[in-house]
Every structure is written in C-alpha cells, then in structure tokens.
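Swiss-Prot annotations:
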- Lys42 to Asp: Suppression of the pdeH disruption motility phenotype (MUTAGEN)
- Asn62 to Trp: Significant suppression of the pdeH disruption motility phenotype, less binding to FliG (MUTAGEN)
- Lys81 to Asp: Significant suppression of the pdeH disruption motility phenotype, less binding to FliG (MUTAGEN)
- 112-230: domain 'PilZ' (DOMAIN)
- Arg118 to Asp: Complete loss of c-di-GMP binding in vitro, suppresses pdeH disruption. Somewhat reduced binding to FliM, stimulated by c-di-GMP, greatly reduced binding to FliG (MUTAGEN)
- Ser147 to Ala: Slight increase in affinity for c-di-GMP (MUTAGEN)
- Gln223 to Pro: Significant suppression of the pdeH disruption motility phenotype, no binding to FliM (MUTAGEN)
- Gln223 to Trp: Significant suppression of the pdeH disruption motility phenotype (MUTAGEN)
- Ile227 to Trp: Some suppression of the pdeH disruption motility phenotype, no binding to FliM (MUTAGEN)
Amino acid sequence: MSHYHEQFLKQNPLAVLGVLRDLHKAAIPLRLSWNGGQLISKLLAITPDKLVLDFGSQAEDNIAVLKAQHITITAETQGAKVEFTVEQLQQSEYLQLPAFITVPPPTLWFVQRRRYFRISAPLHPPYFCQTKLADNSTLRFRLYDLSLGGMGALLETAKPAELQEGMRFAQIEVNMGQWGVFHFDAQLISISERKVIDGKNETITTPRLSFRFLNVSPTVERQLQRIIFSLEREAREKADKVRD
C-alpha cells in the first residue's frame with residue numbers, strides 16, 4: 001500500500017481513530033497478514049491507546065500471529081480500502097474470551113474507491129479496448145473513464161444485439177499507450193448513451209458501456225492508482241495552461 005498516493009495516508013491521530021472506530025461500529029472483517037500466514041478477525045474494542053481484536057477461528061493461526069512481527073491489517077468497506085501495520089500482538093481477554101491487543105497505528109492508508117475517484121481518459125491519444133463476444137466476434141471500444149473499480153467505454157459502432165447488461169467478460173484487453181496493455185475480467189453493469197452537440201449543432205449519440213472490474217490483484221490495483229493520479233495531474237496541468 002505504500003505505493004498509493006500520499007494523499008490517502010491518514011497521519012492525524014484523531015483521523016486514524018475515526019477510521020478505526022468506523023470499522024469497529026460496522027463490524028468490518030479484518031485480514032491480518034504476516035510472513036507465513038493470515039487470519040480473519042474484527043475489532044472488538046478501541047481506545048486511544050489500545051486495540052482489541054478477536055481471535056481467529058484456527059488455533060494454529062492464533063499461535064503463529066502472536067509470534068509474528070510487522071503484521072499488516074486490511075479491511076474492505078463499501079467506499080474505501082483501509083490498511084495499516086502493527087508491530088506485534090499480545091494475548092489478552094475481552095468479555096472473558098481470548099483476544100489480541102495492540103496499540104493503535106500512528107498512521108493508516110484510507111484509499112477511497114470508485115465513486116470518489118474517476119478520471120476521464122485522454123482523447124488524444126485514445127486508449128482502445130477489445131474483447132470477445134459469445135459468437136467469437138471481436139468487440140472494440142474506446143476507454144472513456146477509469147477508476148479503481150471499473151471503467152467507462154464508448155462504442156464506435158452500433159451496439160451489437162447480443163450485448164446485454166450483466167454479461168461477464170474474461171480478460172478484456174485495455175491498451176493504455178505509454179502505461180502498457182492490461183487485461184481485466186469485468187462485468188458489464190450498464191449500457192447507456194452519450195449525447196454531444198457537434199459543430200453543425202447536430203446531436204451525436206454514442207453507446208456508452210460501464211464495466212465493473214472483477215478479481216483485480218493488488219499489484220494491478222497499485223498500477224491503476226498510479227495511472228489515475230498521473231492522468232489527473234496531466235488534466236490539471238492542461239487546465240492551468242488554458243487559464244494562463
């Protein structure tokens with residue numbers, strides 16, 4: 001997660017505690033990962049100087065994590081991904097049941113997801129995508145916008161009759177120029193229309209596709225994050241030049 005943009009790093013103690021309290025209140029599952037293992041837990045209690053975590057379901061994992069150092073804790077909420085590291089866990093009790101305790105982290109990553117960050121793809125050069133339909137024909141389209149959770153695309157031809165919302169596609173090829181070629185499993189969430197007025201004051205209607213990415217690996221997610229912020233920076237620089 002250190003590869004994410006620094007704006008996602010929470011360093012204020014009150015902000016860190018606020019995120020942790022939200023995880024506790026919503027009973028969000030936590031994944032504890034260390035060198036050689038992982039387990040699923042949840043926050044049982046939180047104070048400014050103590051975190052109480054539930055024991056995992058497997059005794060051998062609980063024993064192993066107590067011996068581990070530099071434990072990474074991650075959580076997935078509807079709007080964000082949370083990740084932080086603690087140096088070590090100690091065994092304790094909570095409500096007369098075994099539990100882990102540790103001190104709250106000084107910082108944590110709070111990476112906001114799809115509905116918060118969506119960046120338009122550049123018009124020049126355009127980024128093109130392609131995938132296969134059920135009849136083995138090739139469907140080509142242009143990347144319109146991009147987020148960690150999915151992408152929007154524009155068809156340059158009429159919508160094929162067999163293209164329906166809810167369809168899943170394996171390994172859609174997305175050519176993002178200087179960033180390289182990526183392949184995503186994705187589900188078609190919606191089909192709509194993009195309408196613009198051209199220079200002749202005529203309405204141009206283009207089929208618009210919205211995809212949700214499936215099974216994106218952490219490595220690819222980090223690459224997407226870097227691309228999104230680079231595109232955002234380039235767009236901001238162009239806007240500044242126009243204003244100047």
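Using the three backbone atoms N, Cα and C, a Cβ is placed for every residue, glycine included.
At each noted site, the model still has the original residue.
A helical conformation is recorded for Gln223 (mutagenesis position) in the three-state DSSP classification.
For the pair Ile227 (mutagenesis position) and Ser147 (mutagenesis position), the C-alpha distance works out to 10 angstrom. For Ser147 (mutagenesis position), the nearest of the mutagenesis positions Lys42, Lys81, Gln223 in terms of C-alpha separation is Gln223. The CA atom of Gln223 (mutagenesis position) is located 33 Å away from the CA atom of Asn62 (mutagenesis position).
Sequence-distant neighbours of Lys42 (mutagenesis position) (same chain, 6+ residues apart, CB-CB distance under 8 A): Ala27, Ile28, Pro29, Leu30, Leu53, Asp54. In this view, Gln223 (mutagenesis position) is surrounded by 17 other Cβ atoms within 10 Å of its Cβ, with every protein chain counted. Mean per-residue pLDDT, taken over the domain 'PilZ' (112-230), amounts to 86. Distance between Cα atoms for Asn62 (mutagenesis position) and Lys81 (mutagenesis position): 24 Å, as a whole number. Of all Cβ atoms in the protein chains displayed, 18 besides its own lie within 10 Å of the Cβ of Asn62 (mutagenesis position). Note on the domain 'PilZ' (112-230): DSSP counts are 16 helix, 60 strand, 43 coil.
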